[in-house]
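Undergrad: Before I ask anything, here is the structure I am working with.
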Amino acid sequence: MQDEDGYITLNIKTRKPALISVGSASSSWWRVMALILLILCVGMVVGLVALGIWSVMQRNYLQGENENRTGTLQQLAKRFCQYVVKQSELKGTFKGHKCSPCDTNWRYYGDSCYGFFRHNLTWEESKQYCTDMNATLLKIDNRNIVEYIKARTHLIRWVGLSRQKSNEVWKWEDGSVISENMFEFLEDGKGNMNCAYFHNGKMHPTFCENKHYLMCERKAGMTKVDQLP
């Protein structure tokens, strides 16, 4: 462009530089970082949960294995202890054994302790006598018990078998009825014989007011493994 004096004037417009949106870039960066942190946190939580589940499963497994070993050890210990007790009985020197969970003068067999007492008592008195020792009158519910008791006493002894009336069924103290063919039951047809005693492998009904010796039974505890010979 030429001015009045003949000089050429250049009209140059300076371009303004584009402004960078600092706020927008900063916001995007924080979002990325927040997403990364969220993913890391979720991953840590999932990892901790998985670790916790694995830890519980491992503990349960080890506990189960330990219980199985303990149960197996107890079974072996029980059998061996009862073998030792039986041998002492066969030798006629029965004094019990330290491995037995039963008290002195109680016999250890199966899962129970058996007490043979020479006290002349009525059936009700015998029942109370056993109760006072945290036991019950003997219940015979399998053939092994029949043979075990038969081999260890030849005396008349009360057991926990009775009935309310002569026309009612015989029941054990826990309310269960006698099993068929478990033992020979000698019924003589006389009325009011509502209590039973055991003698030489057979069950006999008799009057509850009669006085006889008795047999008590209670659950055995754990075999004392550390006392085995």
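In case you wondered, yes, glycine gets a Cβ from its N, Cα and C as well.
Original residues throughout; no substitutions modelled.
Reproduced below are the annotations present in Swiss-Prot:
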DOMAIN    109-217  domain 'C-type lectin'
MUTAGEN   Tyr7 to Phe  Loss of activation upon podoplanin or rhodocytin stimulation
MUTAGEN   Lys150 to Ala  Substantial reduction in rhodocytin binding
MUTAGEN   Lys171 to Ala  Significant reduction in rhodocytin binding
MUTAGEN   Glu184 to Ala  Significant reduction in rhodocytin binding
MUTAGEN   Glu187 to Ala  Significant reduction in rhodocytin binding
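Quick one: where do these features end up spatially?
TA: As a summary of secondary structure, the domain 'C-type lectin' (109-217) carries 20 helix, 40 strand, 49 coil according to DSSP.
For Lys150 (mutagenesis position), the same-chain residues that are 6 or more apart in sequence and have a Cβ closer than 8 Å to its Cβ are Asn200, Gly201.
Residue environment of Lys171 (mutagenesis position) contains 15 other Cβ atoms, counted within 10 Å of its Cβ in all protein chains.
Taking all protein chains in view, 10 other C-beta atoms sit within 10 angstroms of the C-beta of Glu187 (mutagenesis position).
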Undergrad: Determine the mean pLDDT over the domain 'C-type lectin' (109-217), rounding to the nearest whole number.
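TA: Averaged over the domain 'C-type lectin' (109-217), per-residue pLDDT gives 92.
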